[in-house]
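Okay, structure first, notes after.
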Amino acid sequence: MADKEAAFDDAVEERVINEEYKIWKKNTPFLYDLVMTHALEWPSLTAQWLPDVTRPEGKDFSIHRLVLGTHTSDEQNHLVIASVQLPNDDAQFDASHYDSEKGEFGGFGSVSGKIEIEIKINHEGEVNRARYMPQNPCIIATKTPSSDVLVFDYTKHPSKPDPSGECNPDLRLRGHQKEGYGLSWNPNLSGHLLSASDDHTICLWDISAVPKEGKVVDAKTIFTGHTAVVEDVSWHLLHESLFGSVADDQKLMIWDTRSNNTSKPSHSVDAHTAEVNCLSFNPYSEFILATGSADKTVALWDLRNLKLKLHSFESHKDEIFQVQWSPHNETILASSGTDRRLNVWDLSKIGEEQSPEDAEDGPPELLFIHGGHTAKISDFSWNPNEPWVICSVSEDNIMQVWQMAENIYNDEDPEGSVDPEGQGS
């Protein structure tokens, strides 16, 4: 009987999701300046824009690149580099360019040819997460279903993978006992990589160390303060020796690599009432960070007083798995997860007065809800070169590159502005 009920619930949910998606699609011309939807051959659990841009002469677009991965059923997995053509500001943009058949608009007839897979490198198992090294973006670290962290220099691999499926990383980083997701390169110390694991530990490697036989590098330090699965780890963006970690023990920990005690963080705080899945340091404000949790909230923290949670962002209907500050705006951050929504928040609007109708849609700091995904969002990335452009990937193979309409984040023009809550959500 329970099976029947579950099947009925699933069918109802699917219908609701489809209805919401239809509403979203109908409203996209008013809500977005850009929407590109691309179905990948396999779902990607990871997404990160590379920092370089090519601007071909005489064209109305620029070429950006993304690091992606695959999560196949039983076939060969790959680390993937894709290119994306984004229209320049002077490209033709208006709602009349909307193509309802293809579900995209904005100076583009179709996405075909605008998003291309450039490089595929054989990978052992699915790519849980892939992140490039800031000092040399050709170097990419990946988290695998095994305990190894792999490092690839993609310039040393053919763009078409060896059909044998052999995975040939340039380094294998050892130290974990289990798989995981968290991965962070030190922006201030070249080659220093942190990784979080289901084995309750955080490993630190220096990839400039001389590898042992088989291109293996052992962890330089293993941090053992958490008592459960460590979900995410992130270096501080200014202080080369500080990093943060979050775990299923509901804690946020701040560590200092200069300390000799690798089992005790410099700060530990009970951050949420459920597992903490992600964290992000603010790129403009050295004391501010955010954490996202299975308790459906994003929490805002100040390193100078971690006893006090600055704010709790509430609107998600389910677990949050990714949170990222905007690289261009100090007060903007985004979060995503199981509820198929990517929410963009604006700290500067916290506490603003709202009409009762607006309050029904969410708190004043909820700037935008991206409702284009019909499955759990696995990862997303803010484009470092084009403000307000985000790439998000979901479990149903869909990758979307999108930018909310300018009148939503530019308050200057109250005339003709669109209510940002028209999303199907």
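Cβ from N, Cα, C; glycine included.
Record note (Swiss-Prot), mutagenesis Pro43 to Ala: Loss of interaction with ZNF827 and loss of localization to telomeres; when associated with A-73. The unchanged residue is displayed. Within the same chain, residues at least six positions away from Pro43 (mutagenesis position) with a Cβ under 8 Å of its Cβ are Thr70, His71, Ser378, Val393, Ser394, Glu395, Asp396, Asn397.
Cβ neighbour count for Glu126 (mutagenesis position) (all protein chains, 10 Å cutoff from its Cβ): 21. Experimental mutagenesis is annotated in Swiss-Prot for Glu126 to Ala, with the remark: Loss of interaction with ZNF827 and loss of localization to telomeres; when associated with A-128 and A-179.
According to Swiss-Prot, the mutagenesis experiment Glu179 to Ala carries the annotation: Loss of interaction with ZNF827 and loss of localization to telomeres; when associated with A-126 and A-128. In the three-state DSSP reading, Glu179 (mutagenesis position) counts as coil. Taking a C-beta cut-off of under 8 Å and a sequence gap of six or more, Glu179 (mutagenesis position) has these contacts in its own chain: Asn128, Lys143, Thr144, Pro145, Ser146, Ser147, Ser197, Asp198.
For the recorded site, Glu395 (mutagenesis position), the DSSP three-state label reads coil. Under its mutagenesis entries, Swiss-Prot includes Glu395 to Ala with the note: Decreased interaction with ZNF827.
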Three-state secondary structure, Glu126 (mutagenesis position) (per DSSP): coil
